[in-house]
Every structure is written in C-alpha cells, then in structure tokens.
Amino acid sequence: MAMVQPKSQKARLFITHLLLLLFIAAIMFPLLMVVAISLRQGNFATGSLIPEQISWDHWKLALGFSVEQADGRITPPPFPVLLWLWNSVKVAGISAIGIVALSTTCAYAFARMRFPGKATLLKGMLIFQMFPAVLSLVALYALFDRLGEYIPFIGLNTHGGVIFAYLGGIALHVWTIKGYFETIDSSLEEAAALDGATPWQAFRLVLLPLSVPILAVVFILSFIAAITEVPVASLLLRDVNSYTLAVGMQQYLNPQNYLWGDFAAAAVMSALPITIVFLLAQRWLVNGLTAGGVKG
C-alpha cells in the first residue's frame, strides 16, 4: 500500500523543486543568451532569447571563413580564433600536466618524508597562494623580461613563459594531493619495499595507480584555471598570433566597434575544451574531491 504524504511535506517538496528550477534557470539564462547573440544577425548585445532569423555568419568568421554580405561585400575573419583556441589548449594542457607532476612529487615528500621545516614550508606555501596573481604582475614582467635574455623560450611573448608562470600555482594542489596520500595506508609501500622495490618504484607502481582520482581532479582544475586566465597571459603575450583565446577575445570589444556577435561565437568555442576535458574525467571527479580533503 502506497504511503500518503502529508500536505506539509508535499508543499515543502514542491517549494524545493521550484527553487531548484529557478536556480537552474538563473544559471542557464546567461549561457543561452550568449548562444542566442552568436546566432543573431548583426553585432547587437540586446534582443530576444530566440532569434527571429538564425544567422551563422558569426560562427563562419570564428571558424576562419569569409562571409558574403547582402550587398556583395566580402567580410574576412577579423581575428584568428582557431589559432587562439589551439594556443589556449596547448598552454592549458602543458601547464596542467606540469602542475600535476610537480604537485604529486611535492605532495609525496610532504606526506611520507620527514625533514626540518616541513610544517613551516606547508603553511608558507598556503599563505603565499592566498595573494592574487595581479599583485605580482610587475614583478612577473621584470622577471620574464630578464629571463628572456638568457633563455629565449621562456621570455616575454612566448608560450613557454606563460606556462612557466602558471607552474607557480601548485600550493593548493600540493595540499590536496598530500591529504589524499595520507589516506592511503603506508603498509602498502612497506610491503613493496620488502619485495625489493625502491622508494621511486613504490611511488610509481603502488601510490600513483591508487591516486588516479585526485590526479584527475587536479588536472581538470589546473586546465580550467589556465585556459580561462587573463591577467598574466595578457601581460606576457604581445603578438596577436600568440594570444590565448581568453586574451584574444578582448579584441572584439573595441571601444569604437563592439563585435558582440563575433565575441559570443568565440566565447561559446572557448567552453568546448573545458567541456570535453570535464566529460572525459568526470567519473573520477566526485571521488577525487571527496577523498582529497586536506588532512592536518
């Protein structure tokens, strides 16, 4: 026999569902509006959510194709969006891999080894990470300007310089992976040592396979942070062809001519790499975030 819910419980359930729907609508509306702007004729930021007439002109320009106007004029692509997208994926991918590698080895040292000043180093890393990157922009510019004189591939206007700058943001990830490592019983590594494994082999063959969920989380968070970052990339990159998509999209918002439709199409394209990476790694995301809590 089905249980009859009291009216008060039904009302609470209805209100809960209504609030959830309103919350989802508040999140989805800006995204749908950006898509709608990219499908409208002209470069206008205002208008209905559903375009009266769908136009693919902005998408053609973003993909590098010329567009023929009604009067016969040919409009070439104003900016190399696909090149910017590739630059973004390249910089974010290499940065994320480097951050995972550095964070994992540092976290292993803090979780398994004993050395003087370990607690001080951990706290210091976390404190320095609390300050926003914009506070160090002047210092970063001077640093990479000087580094470029000796090591050209990590100087100004190079992707290597941007990647090198992003590798500095590992403190929070070190804490997260350290907490995950501390949840793994050290007896597994001791058993591997009894079988003749070196510390490096125990780390590589025992600890790393058990840490795939948290490594996937760190990779996703690092990838998203790098592909959406603007201040550091806009400071270090000068050449238009070297821009990442997040930096290059600002070129559409010229004070004399706001290209909102083209900007919206490029904005939607910028979300594709993040969506693909998230979908590929989502099965590890919840487990990694749950088990990777910072442990004292």
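For all residues, glycine too, the Cβ spot is worked out from N, Cα and C.
Don't expect the noted substitutions in this model, because it carries the original residues.
Marked as domain 'ABC transmembrane type-1' by Swiss-Prot: 85-281.
Quoted from Swiss-Prot, the note attached to the mutagenesis of GLU190 to Ala, Cys, Lys or Leu states: Reduction of transport rate. For the recorded site, GLU190 (mutagenesis position), the DSSP three-state label reads helix.
One entry in Swiss-Prot concerns the mutagenesis experiment ALA192 to Asp, Ser or Leu. Its note says: Loss of transport and MalK dissociation from the membrane.
GLY196 (mutagenesis position) counts 7 other C-beta atoms within 10 Å of its own C-beta, drawing on all protein chains shown. Under the heading of mutagenesis, Swiss-Prot lists GLY196 to Pro and annotates it as follows: Loss of transport and MalK dissociation from the membrane.
The mutagenesis experiment GLY196 to Ala is recorded by Swiss-Prot, whose note states: No effect.
Record note (Swiss-Prot) on the mutagenesis of PRO209 to Ala: No effect. All chains included, 8 other C-beta atoms sit within 10 angstroms of the C-beta of PRO209 (mutagenesis position). DSSP classifies PRO209 (mutagenesis position) as helix under the three-state reduction.
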If you count other C-beta atoms within 10 angstroms, which of the mutagenesis positions GLU190, ALA192 is the most crowded? ALA192
C-alpha spacing of PRO209 (mutagenesis position) relative to GLU190 (mutagenesis position), in angstrom: 16
Using the alpha carbons only, what distance in Å do you get between PRO209 (mutagenesis position) and ALA192 (mutagenesis position) once rounded? 14
